Amino acid sequence: MANVTLFDQTGKEAGQVVLSDAVFGIEPNESVVFDVIISQRASLRQGTHAVKNRSAVSGGGRKPWRQKGTGRARQGSIRSPQWRGGGVVFGPTPRSYGYKLPQKVRRLALKSVYSEKVAENKFVAVDALSFTAPKTAEFAKVLAALSIDSKVLVILEEGNEFAALSARNLPNVKVATATTASVLDIANSDKLLVTQAAISKIEEVLA
């Protein structure tokens, strides 16, 4: 079991928190992490590319000239692909680039990135992040007290709306919950700021 220092909002030590080795103490599997990150980045692609084929291009309903007797090549529409302004053949159509990996693979990737952050001392545990109202300045003070000045992913428990609203407008700060934090977000962050309640939820889901 790994022990990490537990801080309060003012940056003072509030004890120790014991992390489950099954979630935060495994040997990171870089291959699985890579596969999951590629999958999540693929899902972020918009895939809205499109062109018009001959049925979608405006016009071209009338045969441009009669079939025989003109000496010209036969044509059925001025929107055929060989015409300037005609439809595109086999062009791109809107599609989703996303694909799903097995749940076991996704969970192993999450455990791997969490374990890596703990091993690199980039995991900051805080007893709670409680605010009486959404105040960005107050959250900035919390980060300063905890000496966090780089890219950070804040992982909260469900329902902590004021903390989420206080943090989301700060530069280099991203907010997630224990159940929505992604492998991509965790790997992209320099530090993790995790509440004690969120740690319990992460262990409940992944252990």
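The backbone N, Cα and C atoms fix where each Cβ goes, and this holds for glycine too.
Keep in mind that this structure shows the original residues, not the substituted ones.
One natural variant named in Swiss-Prot is Gly69 to Cys, and its note says In strain: 4Az; confers macrolide resistance. The Cβ of Gly69 (variant position) has no same-chain neighbour under 8 Å that is 6 or more residues away in sequence. DSSP assigns Gly69 (variant position) to coil in the three-state reduction, outside any helix or strand.
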